[in-house]
Amino acid sequence: MNVSFSTPVQNSTASRLALIQQAAARSGALPPAGQYRGSKLSPFDVSQMSGVSISMVERAKINGPEFVEELEWLRQQTTSRCFLDAEMWTNEILAHLPDKWCAPNTLNLYNQVSELVLDNTRSPMASPASNSLYAPGEDQMPTVKRNHTSRFAQSLIKNKEFRRAAFFLEKTMNGNKLDHFLHFRCLFLAYYQEHLENDAEGIERKTSFAEERSPFSLLYQRMEDKKLRENEDVWFEYLMGLLEVELGLKDLAEKSFRNVVIREPRIWPAWEALSRLIADIEDADKFVTSAEVKSLWMGDWFMTLVLQRFHQHSMAIQKAEQLVTRGMTGLPMIITKIAACSNARHDHDQAISNFEDVRKADPYRLGDLHLLSDSLYIRNDQKKLSTLAIEVYKVHKFRWETCCIVANYHAIRRDSEHAIKFFQRALRLNPGLAALWVLIGHEFMEMKNNAAACVSYRRAIEIDPADHRGWYGLGQMYDIMKMPAYALFYYQEAQKCKPHDSRLLVALGDIYSKLNRIEDAEKCFTGAYLFGDVEGNALWSLAKLHERYSDDNKAAQAFEVFLVVYELVTSAEEKIIYAIAFLANHFFKIEDFDKASEYATKCLAFETLCQEGNRLFREIAKIQARESRLPVEEAPGPSNASAAGGQEAMDTEEAPQEGGEEEMSEGEDDFSF
């Protein structure tokens, strides 16, 4: 039977046991979550399971000197243009270079080629005659004073005094190409900062411009009038792409960032911005592999971010590990990304292990560390979480990651009021993060404040409709409130965002079963198992569904596969005990005494089932003894007639004893079938 893995559920004429067994075989080929390194799972298998197709071509080892040259160029560009985040990102990679790439001749390679020149911008579109430092026909400020003013403006940018910096750069912009760019960038940063400050208290509350146009719109029009998109400095087009994002012109912004990457593939901020806008994974892969893009390694890292954004975390891990295989070993950036993807896949042990490796190399690094607190919270490791919260609170008290970690610490102690307080503080520091609203919603649910939880989840959906967690939170809330029709809608929306998440399919199946839509529920539970049952609930829910509607044969089939998969999992002991008891009694009822004896034997391995197992053995022995006497009773002869009366009397005497044993066994355990 051929099975399509591009959709979570399907109709099939084959038996349900065959479908489940095929799912077990398919899932059995997968390694444990987060353990792809050294496994036999091919990129094609991962692609088939995820429903998307990208190129996983084996690429050659990264050339160390070329890698360093790219980063040195980017470091100089981001430093001179005051892109502080990109500068720190670049310097972190350079600081963790593999030892073999740190030879003196390698590190000095680029510095021997050129020194930093303020107006130098490498671009294939630049003309040799266009590198004049001064704009034609403009008055020139004395060189010394201009240099001092430029340096002062750059200091103001680093101090986040953007309007003040723009004021001073306006004096020097006509005599210096770099200051020309920085002036427009400072205006953008000033408007962006004011926008965030206005929206800090209420995300998505739009500022009203009743009498004047948006400052972003005015700045964009000014740059269009000056034809800065065609400027030899490619960074102008990148800046216009950022303006287009703020104006809601997402298609134009995507086109701008694509052009920037084609013109200068070493500008990582353009790759990063494009990863947040590109429409789908296949389109991103086609762009990266096109002949126009000449990238040594940034294209692969870009694909890792795109795959993570579209919730293809297994494939993102593989892409990241490809970079490690190609030589980028020991980089906290890559290890942290693998940890973040493991967290999203609910492989929290792997995530914790990876984060701990990063903290050994860089103890004060906060990037994505809130996800470590999330994994510790889910693992209920209060000791490690409290230690982490104390350490980061001492050093980085006013970072949003710290606020999330401290909030999770209060949450694990069931102090929801303090948890909400710190989550709200994190929102003020990073107002555009939908995940924070989701976490606040969870805490309101703990406090049984459904109205506030509903508002929080809806805020998360407004900020990022593609994030399944806001939809899933609303579905859970309505499910708890016994409103399954509402819950169904939000679970369906969540499943659209992340169609291969087994948790969402199990939740959908539960709602369908509550609405008596049995076939839909069965498809969801089966589909959840097909896509790798993360929490181990799909087969169990499928078996209980059939048991609830008295379809014991199908329930037994599901319980059998459940035991094959989970019998050795200690955390599922209660479910294992129930499944064994059900199967032992089921096969006894249908008189399959061989299988009944097999499961009765398994009953003896559990203290709570010993008496049930012994009772079944006695019942089976009596039935088999009775059946063995039947041929003797039916044989012709005078002795049989005389023995019939005596045998009948013996059966009459034994009957109360059997009934007594049944009465004794009744109530010996908590299982009822």
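Here the Cβ of each residue, glycine as well, is placed from N, Cα and C on the backbone.
Here the residue is the original one, while Swiss-Prot reports the published mutagenesis E70 to K with the comment In or192; results in sterility. Residue environment of E70 (mutagenesis position) contains 22 other Cβ atoms, counted within 10 Å of its Cβ in all protein chains.
Listed in sequence order, there are no same-chain residues at least 6 apart in sequence whose CB falls under 8 Å from the CB of E161 (mutagenesis position). Here the residue is the original one, but Swiss-Prot notes a mutagenesis experiment at this spot, E161 to K: In ax68; results in sterility.
Under mutagenesis, Swiss-Prot gives E237 to K with this note: In ax82; results in sterility. In the three-state DSSP scheme, E237 (mutagenesis position) falls into the helix class.
Quoted from Swiss-Prot, the note on the mutagenesis of A339 to L is: In ax77; results in sterility. Around A339 (mutagenesis position), a 10 Å sphere centred on its CB holds 29 further CB atoms from the protein chains shown.
Annotation of the published mutagenesis E401 to K in Swiss-Prot: In ax79 and ax136; results in sterility; the original residue is retained in the structure shown. All chains included, 21 other C-beta atoms sit within 10 angstroms of the C-beta of E401 (mutagenesis position).
According to Swiss-Prot, the mutagenesis experiment L433 to F carries this note: In av26; weak suppressor of mat-3 mutations. Other Cβ atoms within 10 Å of the Cβ of L433 (mutagenesis position), summed over all protein chains shown, number 20.
The Cβ of A451 (mutagenesis position) lies under 8 Å from the Cβ of no residue that is in the same chain and 6 or more residues away along the sequence. For the mutagenesis result A451 to V, the note given in Swiss-Prot is In ax70; results in sterility.
One mutagenesis experiment catalogued in Swiss-Prot, S502 to F, is accompanied by this note: In or172, or180 and or187; maternal-effect embryonic lethal. All protein chains shown were included, and the count of other CB atoms within 10 Å of the CB of S502 (mutagenesis position) stands at 23. In the three-state DSSP scheme, S502 (mutagenesis position) is classed as helix.
Quoted from Swiss-Prot for the published mutagenesis S502 to F: In or180; embryonic lethal.
Taking all protein chains in view, 30 other C-beta atoms sit within 10 angstroms of the C-beta of A528 (mutagenesis position). According to Swiss-Prot, the mutagenesis experiment A528 to T carries this note: In ax148; maternal-effect embryonic lethal.
Of all Cβ atoms in the shown protein chains, 18 besides its own fall within 10 Å of the Cβ of G532 (mutagenesis position). In Swiss-Prot, a published mutagenesis experiment is listed as G532 to D, annotated In ax71; results in sterility.
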Students should find that the Cα atoms of E70 (mutagenesis position) and E401 (mutagenesis position) sit apart, in Å rounded to an integer, by 30
Whole-number Å distance separating the Cα atoms of E401 (mutagenesis position) and L433 (mutagenesis position) is 11
Row E237 (mutagenesis position), column other C-beta within 10 angstroms, all chains, value 24
Between the C-alpha atoms of A339 (mutagenesis position) and G532 (mutagenesis position), the distance in angstrom, to the nearest integer, is 19
Whole-number Å distance separating the Cα atoms of S502 (mutagenesis position) and L433 (mutagenesis position) is 25
